[in-house]
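*Asks:* Handing you this structure, nothing more for now.
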Amino acid sequence: MEDKFANLSLHEKTGKSSIQLNEQTGSDNGSAVKRTSSTSSHYNNINADLHARVKAFQEQRALKRSASVGSNQSEQDKGSSQSPKHIQQIVNKPLPPLPVAGSSKVSQRMSSQVVQASSKSTLKNVLDNQETQNITDVNINIDTTKITATTIGVNTGLPATDITPSVSNTASATHKAQLLNPNRRAPRRPLSTQHPTRPNVAPHKAPAIINTPKQSLSARRGLKLPPGGMSLKMPTKTAQQPQQFAPSPSNKKHIETLSNSKVVEGKRSNPGSLINGVQSTSTSSSTEGPHDTVGTTPRTGNSNNSSNSGSSGGGGLFANFSKYVDIKSGSLNFAGKLSLSSKGIDFSNGSSSRITLDELEFLDELGHGNYGNVSKVLHKPTNVIMATKEVRLELDEAKFRQILMELEVLHKCNSPYIVDFYGAFFIEGAVYMCMEYMDGGSLDKIYDESSEIGGIDEPQLAFIANAVIHGLKELKEQHNIIHRDVKPTNILCSANQGTVKLCDFGVSGNLVASLAKTNIGCQSYMAPERIKSLNPDRATYTVQSDIWSLGLSILEMALGRYPYPPETYDNIFSQLSAIVDGPPPRLPSDKFSSDAQDFVSLCLQKIPERRPTYAALTEHPWLVKYRNQDVHMSEYITERLERRNKILRERGENGLSKNVPALHMGGL
C-alpha cells in the first residue's frame, strides 16, 4: 500500500528520469545483442550487413541532406521542464527499481504503464485519474524515511513500486502529504474485485544471452570426421613419387586417365566409420542400384521423397531443393546441364569424370573460407597432386547457381591461363571440385607492404598482367563469359612451372544475360560506376568493369598493399567515397616506367567508355616490351615464398598481418 501512495507522488521529472534509465538499459541490451551477433561466423549475415551499408551509401548520394530540425524544440522542452515552478514541485526521490529479467509478461506490462503514466501526466492528472484509490490514513515514518499508507485501494493501472523519498523533518513531510491529499471523497472500493499480492520488484538485471554453439559441419552433414579434419591417409606401403603436370593448355589426357580408374564399391555397415584410414562417406542407395544418369533432371516423385525422407541421407538438408537433389540416388542435378554424385560428374554433352573420395589422400590444407576449405590431396590411381575445393551447401539457392557456373566454366575452358579441371563429386551436402594444384598459391602470398618483402617488381608484374588479360580475353571471346571477381586472391601462381592462372568463377556470368546482381564480387575492387549506381540490377555489367578490377589489382601487387589511403580502411563509406569521388590511384613514378604508369591509368579511367578493350591492352607498349623476355618467373616466385616463410618462422606466426580494408570479403 505504501507503494501505491508513493506512486501518486511521482512527478513528471521522475518519470522522465525513469524513461531515460529504461532507454539506457535498452540500449545496453541492444548493444549486447549486437556484440553477440557480430561474433557469428555466418557468411549471409556479414554479407547482408555489408550490402545494406553499400545501399545506404548509394541512397545518400542521390538524396540531399536537409538541415536537422527539432533540436531547438528539444532544447525548449528541456528548458520548460526545468523551469523554477517545476523545480519547486520536484520531490527528490530515487528512481524505482527496474523489473526482473525473468518476470512475467503481466509484470512487464504493468511496469511499462507506470513509466507511461509518470512521463506523460502531470501530478494533477495523476490525482484526477486515480478514482479507484481510497487513502484513509497516512503515517510518516521519519526513521526509515518512507511514506506508508494503512489503507489503500488497489489501482489496477499502477503496479506496486517501492519508492523511498528523502524527508528532512516531520513538518515538511506532513505538509507534502497534505498537498498530495486534497479534501475530497474517494469512491468505495468494489467488494467483488480481488487482487493477488504482487511480488516485490527486484533490481533490473540484463538478460543473459546464451551463445548456442553452431552445429559442426560434420554433424550437419552426417559425417563423423576426426578433430584434425578429413582423414584420407592410407596404410604405409610402397612410396610413390608424386607427379606434377607440365604446363599444358589442355587437361584432356588426364581426364581420360581419371575416367578409366576403378571405383572400390561395396556395402559398409557404418557409413561414417574409418576404413583403412579412409573416410567412408557413401550416400544412401549409391551402391545398391544403378546411378540415375538418364538425363540431368530428377526422377518423378522426388518432391515426395524429399518431404517424407526426414533426416535420412540428404533429405533433411535439402527438403526444399528437390529440383536439385535426387534423394534416392544421392545425386545433385542441374536440369539440362550436369549431374553430380558420389561417383563423379556427368555433363549433358556426354563427357564425364570419375573421381571419388576414396581415391584421394589428404596432404595439407591450403585455405579456408565461409563456405568450405581448399585442400591439397593426392589422387592415388594416377599419382597426381590436386587441389580440392569443398563448397558446403547452406540451403542457399544462389550457392547452387554459383556451383553450376564454376563447374561449367572449368569444364568448357581449356586454357594455359585458367586452372585445369579434373572432376567433381557430391557427398553429404558438399560439392568437391578437383582442380590443378598451383604450389605458389594466390598472388597475395608473394607481396607485402613490409620492407622485407615489398611489392612485385615491374618485369614480373607485366608477366602477371599479360597472363590475366589473356585469360579474361579467352573467357569473353571464346565462351562469352565475364569473370566479375578479378582480384589478387583469385589469381594463382606456380613456382614449379612459373605460370599464372585465373580461378574462382562462382560469380561469373554470361554476357548474353549479363544483368548484374547487386554487389557481385568483392566491393573493394568494384568499378565506381557500379558502386554509385542506384539501380545496379538494371546496369549491364560489361568487361569494362573487369578491366577496372584488373588495374586496381595490378596496382596493389606493385605497392604491396591496397592502393587507396589506409585512413579509409576502417570506414566503409569513406572507402566507397574514395573510389567514387576521389581521383584514381597511380603507380609511383620513381619505381615504375612511364609505360607501366600509362597502362594502369588506362585501366583506372573513371568513365567506363574510356577504358581500353582486352585486345588493345594486349598490344600496349608495356606488355609488348616484356612479352619476349624471360623474367624468370619460377625463380622469382620461389625466392619470394622462401623469404616469406623465413619471416614467418622467425616470428612464429602462420601468416603475415595485413591492414585489410572494411570492404574486403573472405570466401572461396
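Each residue, glycine too, has its Cβ placed from N, Cα and C.
Original residues throughout; no substitutions modelled.
From Swiss-Prot, here are the annotated features:
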{"type": "MUTAGEN", "residues": "Pro96 to Ser", "note": "In PBS2-13; loss of SH3-domain interaction"}
{"type": "DOMAIN", "residues": "360-623", "note": "domain 'Protein kinase'"}
{"type": "BINDING", "residues": "Leu366, Gly367, His368, Gly369, Asn370, Tyr371, Gly372, Asn373, Val374, Lys389", "note": "ATP binding site"}
{"type": "MUTAGEN", "residues": "Lys389 to Met", "note": "Loss of activity"}
{"type": "ACT_SITE", "residues": "Asp485", "note": "active site, proton acceptor"}
{"type": "MUTAGEN", "residues": "Ser514 to Ala", "note": "Loss of phosphorylation"}
{"type": "MUTAGEN", "residues": "Thr518 to Ala", "note": "Loss of phosphorylation"}
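Context for these features, please: burial, neighbours, distances.
*Replies:* Counting every protein chain shown, 14 other Cβ atoms lie within 10 Å of the Cβ of His368 (ATP binding site).
DSSP gives Lys389 (mutagenesis position) a strand state. The Cβ neighbour count for Lys389 (mutagenesis position), using a 10 Å radius over every protein chain in view, is 25.
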*Asks:* Measuring Cα to Cα, how many Å separate Asp485 (active site, proton acceptor) from Lys389 (mutagenesis position)?
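*Replies:* Spelling it out, the Cα of Asp485 (active site, proton acceptor) and the Cα of Lys389 (mutagenesis position) are 17 Å apart.
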*Asks:* What number of additional C-beta atoms lies within 10 angstroms of the C-beta atom of Asp485 (active site, proton acceptor)?
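*Replies:* The Cβ of Asp485 (active site, proton acceptor) has 22 Cβ neighbours within 10 Å.
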*Asks:* Tell me whether His368 (ATP binding site) sits in a helix, a strand or coil according to DSSP.
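*Replies:* Note: His368 (ATP binding site) is in a strand by DSSP.
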*Asks:* What is the interatomic distance between the Cα atoms of Val374 (ATP binding site) and Lys389 (mutagenesis position), given in whole Å?
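*Replies:* Between the Cα atoms of Val374 (ATP binding site) and Lys389 (mutagenesis position), the distance comes to 4 Å.
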*Asks:* Helix, strand or coil: which one is Asp485 (active site, proton acceptor) in, per DSSP?
*Replies:* coil
